[in-house]
Amino acid sequence: MIEWIIRRSVANRFLVLMGALFLSIWGTWTIINTPVDALPDLSDVQVIIKTSYPGQAPQIVENQVTYPLTTTMLSVPGAKTVRGFSQFGDSYVYVIFEDGTDPYWARSRVLEYLNQVQGKLPAGVSAELGPDATGVGWIYEYALVDRSGKHDLADLRSLQDWFLKYELKTIPDVAEVASVGGVVKEYQVVIDPQRLAQYGISLAEVKSALDASNQEAGGSSIELAEAEYMVRASGYLQTLDDFNHIVLKASENGVPVYLRDVAKVQIGPEMRRGIAELNGEGEVAGGVVILRSGKNAREVIAAVKDKLETLKSSLPEGVEIVTTYDRSQLIDRAIDNLSGKLLEEFIVVAVVCALFLWHVRSALVAIISLPLGLCIAFIVMHFQGLNANIMSLGGIAIAVGAMVDAAIVMIENAHKRLEEWQHQHPDATLDNKTRWQVITDASVEVGPALFISLLIITLSFIPIFTLEGQEGRLFGPLAFTKTYAMAGAALLAIVVIPILMGYWIRGKIPPESSNPLNRFLIRVYHPLLLKVLHWPKTTLLVAALSVLTVLWPLNKVGGEFLPQINEGDLLYMPSTLPGISAAEAASMLQKTDKLIMSVPEVARVFGKTGKAETATDSAPLEMVETTIQLKPQEQWRPGMTMDKIIEELDNTVRLPGLANLWVPPIRNRIDMLSTGIKSPIGIKVSGTVLADIDAMAEQIEEVARTVPGVASALAERLEGGRYINVEINREKAARYGMTVADVQLFVTSAVGGAMVGETVEGIARYPINLRYPQSWRDSPQALRQLPILTPMKQQITLADVADIKVSTGPSMLKTENARPTSWIYIDARDRDMVSVVHDLQKAIAEKVQLKPGTSVAFSGQFELLERANHKLKLMVPMTLMIIFVLLYLAFRRVGEALLIISSVPFALVGGIWLLWWMGFHLSVATGTGFIALAGVAAEFGVVMLMYLRHAIEAVPSLNNPQTFSEQKLDEALYHGAVLRVRPKAMTVAVIIAGLLPILWGTGAGSEVMSRIAAPMIGGMITAPLLSLFIIPAAYKLMWLHRHRVRK
């Protein structure tokens, strides 16, 4: 089949070249127009349900809202995890779906089930779907600053809410623009309880009057002078004077009682659950641009910047927009870095080809397969919808060296055959027809084996395709692009390369012996191979012993899920204890931001505590997320690295009650979306009794702090909230004609504040809040004395119908699949994650006694690593079986297929030792490198075995037991190995040359790519030894055994 394709391609070379030209043009177009991003979209398919229940405590929110929602969502088809968050006034439910679920199908199914449960929610409470986005979509953040002092926080927040937000939402693929920080303006109706009692007016009557006085109505239309006039009756509250003139009732003598008679109306701040701060200089308002899932971040950010630049002239005097996070900077750095590495690889590979072949046009034949293979890969990427990012470009980068292997072997074989023809016909001139025949025969001779070897490299990545979840989405693009590049190279090797050789390998072909590099290789390899053939069993014994040496470095390298990617920015997310007030949170935020700004490498600090106004942010008030923008690396102090900056930041920011955590922004949001855990290692304690869960979590926290490598450990306190319980006495309430609902309504309105509508001021809307004065509700004793007007117009106090007690309770409730859960956040430093987790598991098993009904599970990145390892342990053996079948089909001998498969472990030895030497940990990235190495090692074995078989087949006497001799066998093996050392050395050299820029490179994405490249480069030391020495020795023993059997 392969032979037929080669011959037909050469026969129709004009059409093939036209096809290659078309591919190059099409590929160039796709390269220019392929969307770019820093990382693949790693988000799980997620639907968020947000429900506001203002003023309600977390336990009430959990019982009345979150629990009905989570238990219902467990039945949604395709849902794998349902997480619930109940906090003060808000419920968040995150429904995580199985991989491959269409996000809009998921939203429709959640909406369907939401309709079923809506009737079980409290009156007036409505659950809403969040945007079709996730926390990973936070691509651009900005702050509004007024350095002139003309505008306060309320003005800045109004500018954000009613101007900037709507302008930015018009940009395509912006799912949401979330406001954060500042102060929301609120009209506050502060009731005087004594005056209210004096006039005999209840709180409910005031609420009703406010609602009735803030409306507009239409009166249809009338016709005047042949024109139509529409009638409207204005009634919106727009000024404080409008509020003061609201009539509550009329006295017996007809004198009206106005709102101003019983209340003070003022403009003040709405209760805050989110605070923003800039550079330690004070509070600001800001916004977060959230990208719609699966869309092009770079294009959207560019559009956002253009829009903000346009809007600058419309801003009030003194107000400026300060960019506090811009993901496009990371995208540009990552793409520029990988594109530069690809160019470096192309140049180095070209130089290596020219040095070995000693013939410029022959080198060009090999080099041209690189851009053509790149075009093929990008064309398939375009149809699949893959964007260009660190991982997809990285797949092409690690394939570059192997892509030219087939071309190199074909060119070298063509050189050999042309040289032999000249030797056989010293007086003849090679005509065009004969040249094409020689080159076609040379291609056919090695083409099938080369195609199989490239197919093996392609199939070696099957285990990566089977990875699930976040790890599958991360490494899938790399596996796809490497596969496309290698498949393209395999196709080019049998279709285009033979034609290019026919056109370009012309003129005088320098003999191999004329190249000093080739002479040096033969001079070194010749005596060594003779010794190997003389002692083949000893050679195999040494190889087996060398494989055993990897046991020592394997015990030292440790393990992790992924190395931390340097995104150029940092996220400071300290864990704090619950129950902090808004004022204390703002003070703490400013202190930490000021300390962070003191580090010279920091350019800007945008601190946030609490949540932004979006369903994608469920942060409680005590949760800090500070975005740190670093200066360009060339402006750092000499010798500073990201690790050293983090260490200095950690030593600088030391405040009581804070457990520091420094993480990359994108990586952290991905982890929180996938597992819910913001730290690299997390432990989830689940159960039914909150006190038992809390006690166990605190025990685990104490145990974790004793484990080597644990930098910080903090357990969430479920019972850390402070409560004032109003325990209604039903019997006493009944004596005054009041029901439990009446008392609860009074507490909700007088203490919590009742929202009684909003003002309409152009496009702006501001809330109206009704409540008692602060002095009447600032202590338990004050609450007891709150006056109540009963339905029977009796004056009583709250203490007459309820007991007021101070207690503790949950500040926030988390559930996973409807089970209450407490999370312990653990940050590990100076030690690999796997070793830390193993010691943690051992320590918890020995020192923590599980309570009945509780369970402990490790989460975070460790959970992802365990899942990836489980999948790879299953799929790697299956892939080896597939490769074995291909080898059998190529050689038609079980022994030869087994020889190549069994020798692959020897090739991995160098990779493991290089990992240890460079201080890298085993991870999914290094595992990917080892899988790629195994494919290349199998290719080396196939090529060597092909040459050895050709050499032996050229000596017919070796197949005859009567004429067989070990000396003749050694001579044949010598010809197959030593005289073909050039192509084997070239394949090794181009792969190493292609990978070195990746290994030693810096910049965005280099952390992952260097760990993929390291095993491959280390393996390129032992894999050639496998090909050059072990396979000839083993093949000799196989032939000797075959000869004995024949005799």
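Don't overthink the numbers, they just go from 1 along the chain as shown.
Just so you know, glycine gets a Cβ as well, placed from its N, Cα and C.
Classification of Ala399 (mutagenesis position) by DSSP places it within a helix. Applying an 8 A CB threshold to same-chain residues 6+ apart, the list for Ala399 (mutagenesis position) reads Gly373, Thr481, Lys482, Ala485, Met486, Ala489. In Swiss-Prot, a mutagenesis experiment is listed as Ala399 to Asp, annotated with the note Strong decrease in copper resistance.
Remark: Asp405 (mutagenesis position) has Leu450, Ser453, Leu454, Ala489, Glu939, Val943, Thr987, Val990, Ile991 as non-local neighbours, by Cβ distance under 8 Å and separation of at least 6 in sequence. Asp405 to Asn appears in Swiss-Prot as a published mutagenesis result, with the remark: Loss of copper resistance.
According to Swiss-Prot, the mutagenesis experiment Glu412 to Gln carries the following note: Loss of copper resistance. Counting every protein chain shown, 23 other Cβ atoms lie within 10 Å of the Cβ of Glu412 (mutagenesis position).
Experimental mutagenesis is annotated in Swiss-Prot for Glu412 to Asp, with the remark: Slight decrease in copper resistance.
Listed in Swiss-Prot is the mutagenesis experiment Met573 to Ile, annotated as follows: Loss of copper resistance. Classification of Met573 (mutagenesis position) by DSSP places it in coil, neither helical nor stranded.
Taking the Cβ of Met640 (mutagenesis position) as reference, residues of its chain lying under 8 Å away and at least six apart in sequence are, in sequence order, Glu601. Listed in Swiss-Prot is the mutagenesis experiment Met640 to Ile, annotated as follows: No change in copper resistance.
Reduced to three states, the DSSP call for Met738 (mutagenesis position) is coil. Met738 to Ile appears in Swiss-Prot as a published mutagenesis result, with the remark: No change in copper resistance.
Sequence-distant contacts of Met755 (mutagenesis position), defined as residues of its own chain at least six apart whose C-beta falls under 8 angstroms from its C-beta, comprise Pro54, Pro767, Ile768, Asn769, Leu770. For the recorded site, Met755 (mutagenesis position), the DSSP three-state label reads strand. Looking at Swiss-Prot, you'll find the mutagenesis Met755 to Ile noted as follows: Slight decrease in copper resistance.
Where Swiss-Prot documents Met792 to Ile as a mutagenesis experiment, the accompanying text is: No change in copper resistance. Under the DSSP three-state reduction, Met792 (mutagenesis position) is assigned to coil, being neither helix nor strand. Take the CB of Met792 (mutagenesis position) and look out to 10 A: across all protein chains shown you find 8 other CB atoms.
Annotation note: Met812 (mutagenesis position) sits in a coil segment as assigned by DSSP. For Met812 (mutagenesis position), the same-chain residues 6+ apart in sequence whose C-beta sits under 8 angstroms from its C-beta are Pro58, Phe85, Ser86, Gln87, Phe88, Pro578, Pro620, Glu716, Leu718, Gly721. The note that Swiss-Prot attaches to the published mutagenesis Met812 to Ile is: Slight decrease in copper resistance.
Distance noted between the C-alpha atoms of Met738 (mutagenesis position) and Met573 (mutagenesis position) is 48 Å. The Cβ neighbour count for Met573 (mutagenesis position), using a 10 Å radius and every protein chain shown, is 22. According to DSSP, Asp405 (mutagenesis position) is assigned to a helical segment. The separation of Met792 (mutagenesis position) from Glu412 (mutagenesis position), Cα to Cα, is 106 Å. When other Cβ atoms within 10 Å of the Cβ of Met738 (mutagenesis position) are tallied across all protein chains shown, the result is 23. Secondary structure at Met640 (mutagenesis position), taken from DSSP and collapsed to helix, strand or coil, is coil.
Taking CA atoms as the reference points, Met573 (mutagenesis position) and Met792 (mutagenesis position) are 54 Å apart.
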